[in-house]
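Enquirer: Per Swiss-Prot, the features are:
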{"type": "ACT_SITE", "residues": "GLU165", "note": "active site, proton donor"}
{"type": "ACT_SITE", "residues": "GLU373", "note": "active site, nucleophile"}
{"type": "BINDING", "residues": "GLN17, HIS120, ASN164, TYR309, TRP417, GLU424, TRP425", "note": "substrate binding site"}
{"type": "MUTAGEN", "residues": "GLU165 to Asp", "note": "2-fold decreased glucosylceramidase activity"}
{"type": "MUTAGEN", "residues": "GLU165 to Gln", "note": "Loss of glucosylceramidase activity"}
{"type": "MUTAGEN", "residues": "VAL168 to Tyr", "note": "No change in temperature or pH dependence. Decreased glucosidase activity"}
{"type": "MUTAGEN", "residues": "PHE225 to Ser", "note": "Decreased glucosidase activity"}
{"type": "MUTAGEN", "residues": "TYR308 to Phe or Ala", "note": "Decreased glucosidase activity"}
{"type": "MUTAGEN", "residues": "GLU373 to Asp", "note": "2-fold decreased glucosylceramidase activity"}
{"type": "MUTAGEN", "residues": "GLU373 to Gln", "note": "Loss of glucosylceramidase activity"}
Amino acid sequence: MAFPAGFGWAAATAAYQVEGGWDADGKGPCVWDTFTHQGGERVFKNQTGDVACGSYTLWEEDLKCIKQLGLTHYRFSLSWSRLLPDGTTGFINQKGIDYYNKIIDDLLKNGVTPIVTLYHFDLPQTLEDQGGWLSEAIIESFDKYAQFCFSTFGDRVKQWITINEANVLSVMSYDLGMFPPGIPHFGTGGYQAAHNLIKAHARSWHSYDSLFRKKQKGMVSLSLFAVWLEPADPNSVSDQEAAKRAITFHLDLFAKPIFIDGDYPEVVKSQIASMSQKQGYPSSRLPEFTEEEKKMIKGTADFFAVQYYTTRLIKYQENKKGELGILQDAEIEFFPDPSWKNVDWIYVVPWGVCKLLKYIKDTYNNPVIYITENGFPQSDPAPLDDTQRWEYFRQTFQELFKAIQLDKVNLQVYCAWSLLDNFEWNQGYSSRFGLFHVDFEDPARPRVPYTSAKEYAKIIRNNGLEAHL
């Protein structure tokens, strides 16, 4: 089961989740610094990313892990407030530039291609104080930051992700309030943030296109989180429609404007407009793009970056009471099949990724696809011999092989989440996704490979699985 020649085998991390050094060498505070320092049990045991894996000082150790796996690509993110402590180019932190230059140069020296994320949930606190993603002012701030990164690192970085999981960020931070700033705005904040995230991404893509592409010859996209969604009752028309609506609300709401035509899907617009009207709003809670903005947004991605972890069943749930919220707007309820195995929120459904990839191929004109995250957690304490978890990975690779061979999906890169056990947002250090175990009790933060790391290294060496379908 050999994958296509030149297939990219990667692992991923993100700045706040691994770096630590939260106030080292002139770094400014980000929203997760503020949020975790406030306590209040919003994060498991009030844990913080102040030290995390210590990657800010232990990059050499991370590099050893990368070399041990034989990765072809490594995806990491830049800390916006490490580079620009107040979020603006008014003051530039040279120590931050030096740190990322070293990572990029070391990767290239070792034949590893960097995939760099500009922004992975860790907004500079100064910009959150000015309204964050609910304010239109952020679009310009993000564009300036993106241009700064393109001009500083783009001579060597050719694969960029502007915004990580924009669809998760908008909902978790600004609708449900489970991520910083921690203030819920049910049924309004998520859409407002989505609107600004889409425009910020598009602006930065155009900046790359007009100012840097000719010389640097790179590619720019954003990454979107996607759960595959199946009708709970495959014979029920209302469940079938609900499953389609669910995918549209959570993936296409971002992907359709960017990849197809600059505007939100019709069903999203009509559902939210009709709910808003019933609730007595003077206009839809979903903001509208101007014709000018639609032109600006359309076609602003050079590849499709998707992050798949799990699948859910969907059934139709009429919003009789007119409650506010995104699920209520979509009129859906989601839940797992009781027969699926799970660790925490991740139910193991490897076939879901095959269906998702086919959906992206068919809906978005057969784009080049990167899976920029996929993985399985272990609960703490996690055994180093994680054979059960490796089995989930193996089944996933079989499904990817099928998608490439049978469905002719143009999948070019796979990133395992994550290189290291790390700070998993609200779950703190209780959920371990690493290919390498990190001992968070030991100040030296030693990295030790799980069985999965050794097995993944074999897959990379063979460019695929040894067994046949």
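Indices start at 1 and increase along the chain as displayed.
From the backbone N, Cα and C atoms, a Cβ is placed for every residue, glycine too.
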Enquirer: Over the residue list GLN17, HIS120, ASN164, TYR309, TRP417, GLU424, TRP425, recorded for substrate, what is the maximum interresidue Cα distance in Å?
Expert: 18
Enquirer: Using other CB atoms within 10 angstroms as the count, which residue among the recorded positions GLU165, GLU373, GLU424 scores least?
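Expert: Minimum Cβ neighbour count within 10 Å, taken over the recorded positions GLU165, GLU373, GLU424, occurs at GLU424.
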Enquirer: Run through the Cβ atoms and count how many others sit within 10 Å of the one on HIS120 (substrate binding site).
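Expert: Within a 10 Å radius of the Cβ of HIS120 (substrate binding site) lie 23 other Cβ atoms.
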Enquirer: Checking the mutagenesis positions GLU165, PHE225, TYR308, GLU373, which are within 10 Å of HIS120 (substrate binding site) at the Cα level?
Expert: GLU165
Enquirer: Can you list the residues of the same chain, besides GLN17, HIS120, ASN164, TYR309, TRP417, GLU424, TRP425, whose Cβ falls within 8 Å of the substrate site's Cβ centroid?
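Expert: Result: ALA14, PHE121, GLU165, GLU373, SER418, ASN422, PHE433.
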Enquirer: Compare the Cα of GLU165 (mutagenesis position) against each of the recorded positions GLN17, GLU373, TRP425 and report the nearest.
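Expert: For GLU165 (mutagenesis position), the closest Cα among GLN17, GLU373, TRP425 is found at GLU373.
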Enquirer: Starting from the Cα of GLU373 (mutagenesis position), work out which of the recorded positions (GLN17, VAL168, GLU424, TRP425) are within 10 Å.
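Expert: Qualifying among GLN17, VAL168, GLU424, TRP425: none.
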Enquirer: Tell me, how many other CB atoms lie within 10 A of the CB of PHE225 (mutagenesis position), whichever protein chain they belong to?
Expert: 20
Enquirer: Look up HIS120 (substrate binding site) in the DSSP assignment and report helix, strand or coil.
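Expert: The residue in question, HIS120 (substrate binding site), is coil (DSSP, three-state).
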Enquirer: What is the interatomic distance between the Cα atoms of PHE225 (mutagenesis position) and TYR308 (mutagenesis position), given in whole Å?
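Expert: Rounded to the nearest whole number, the Cα-Cα distance is 6 Å.
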Enquirer: For TRP425 (substrate binding site), which residues in the same chain are close in space, meaning a Cβ under 8 Å from its Cβ, but six or more apart along the sequence?
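Expert: TRP425 (substrate binding site) has long-range Cβ partners GLN17, VAL43, PHE121, PHE179.
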Enquirer: Work out how many Å separate ASN164 (substrate binding site) and TYR308 (mutagenesis position) at their Cα atoms, rounded off.
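Expert: Their Cα atoms are separated by 13 Å.
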Enquirer: Give the number of CB atoms, excluding that of TYR309 (substrate binding site) itself, located within 10 Å of its CB.
Expert: 22
Enquirer: Can you tell me how far the Cα of GLU424 (substrate binding site) sits from the Cα of TYR308 (mutagenesis position), in Å?
Expert: 16
Enquirer: Which number gives the other C-beta atoms within 10 angstroms of the C-beta of VAL168 (mutagenesis position), all protein chains shown included?
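Expert: 17, counting other Cβ atoms within 10 Å of VAL168 (mutagenesis position).
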